[in-house]
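Input: a single structure, listed below in structure tokens.
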Amino acid sequence: MNSLEPAALAQAIDHTLLAADASREQIATLCAEAREHGFYSVCVNSSQVPFAARQLAGSAVKVCAVVGFPLGAGLSASKASEAALTIAAGAQEIDMVLNIGWLKDGLFDEVRDDIAAVLQACGKVPLKVILETCLLDEAQKVRACEICRELGVAFVKTSTGFSRSGATLEDVALMRRVVGPDIGVKASGGVRDVATARAMIEAGATRLGTSSGIAIVTGAGTGAGY
């Protein structure tokens, strides 16, 4: 990323609201904020996609949705179906959670097939793969990134924001080293202020998942939440 100025930071942000109790009013506010501040996308649960798409019609802000979230432990066919249905409903990017248990068990072919099923369902829609790095050791993080690189996904992503902890600079740097320059790295979970956002980008992130986008682009202290 060539600039860390507010406009460039805004275009790196997926403005996020994934709470189970998120209301229509909150989603409408999320979308209005994304329009106002020029965020790249809003990131919402799949059931909120049609409403968010209507709110953002005519704007440059994209609708991103999560799949297999937050555990990643569902059937691969279910994840693929959810991705396809969510795209049909208006999603323009998909963030999926890989099967963490399979990865930790060393079932790498199964992990690959799980991601590949969703990737196929996405077609030309960019797919980000969430590793949930706080649950993995370094070798597992590396293997997950290698699989994602080999499959040609659009991004690898650190975290759901719903587990033990979120993105770290060390994990972002590791992921960037493994996937190389052609795949995006999304840092999510705990990115709540401009200093952290800039540090994540300097470490190799090209996208930030956060509910604190306004605090980041205005420099207004530390945001709360995701």
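Placed from the backbone N, Cα and C atoms, the Cβ positions cover glycine too.
Here the original residues are kept at every noted site.
Residue density at ASP95 (active site, proton donor/acceptor): 29 other Cβ atoms are found within 10 A of its Cβ, drawing on all protein chains shown. Annotation comment: Swiss-Prot describes ASP95 (among others) as active site, proton donor/acceptor, evidence class sequence analysis.
Around the Cβ of LYS157 (active site, schiff-base intermediate with acetaldehyde), the number of neighbouring Cβ atoms within 10 Å comes to 30. Following the DSSP three-state reduction, the secondary structure of LYS157 (active site, schiff-base intermediate with acetaldehyde) is strand. As annotated by Swiss-Prot, active site, schiff-base intermediate with acetaldehyde applies to LYS157, with the evidence given as sequence analysis.
Of all Cβ atoms in the shown protein chains, 28 besides its own fall within 10 Å of the Cβ of LYS186 (active site, proton donor/acceptor). Taken from Swiss-Prot, the feature active site, proton donor/acceptor covers LYS186 (among others).
Quoted from Swiss-Prot for the published mutagenesis THR16 to Leu: Decreases synthesis of CTeHP.
Mutagenesis annotation in Swiss-Prot: VAL66 to Lys, described as Exhibits 12% higher activity for synthesis of CTeHP; the structure shown retains the original residue. In this structure, VAL66 (mutagenesis position) is part of a beta strand by DSSP.
Looking at Swiss-Prot, the entry for mutagenesis of PHE69 to Arg says: Decreases synthesis of CTeHP.
Experimental mutagenesis at this site is recorded by Swiss-Prot as SER188 to Val, annotated: Decreases synthesis of CTeHP. Classification of SER188 (mutagenesis position) by DSSP places it within a strand.
GLY189 to Arg appears in Swiss-Prot as a published mutagenesis result, with the remark: Exhibits higher activity toward DR5P. Decreases synthesis of CTeHP.
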Cα distance (Å, whole number) from PHE69 (mutagenesis position) to THR16 (mutagenesis position): 14
Rounded to the nearest Å - Cα separation of ASP95 (active site, proton donor/acceptor) and LYS157 (active site, schiff-base intermediate with acetaldehyde): 8
Chain-internal residues near PHE69 (mutagenesis position), provided their CB is under 8 angstroms and they sit 6+ positions away: LEU18, ASN45, ASP95, MET96, VAL97, ILE130, THR160, PHE162
Cβ-based isolation winner (fewest other Cβ atoms within 10 Å) among the mutagenesis positions THR16, VAL66, SER188: VAL66
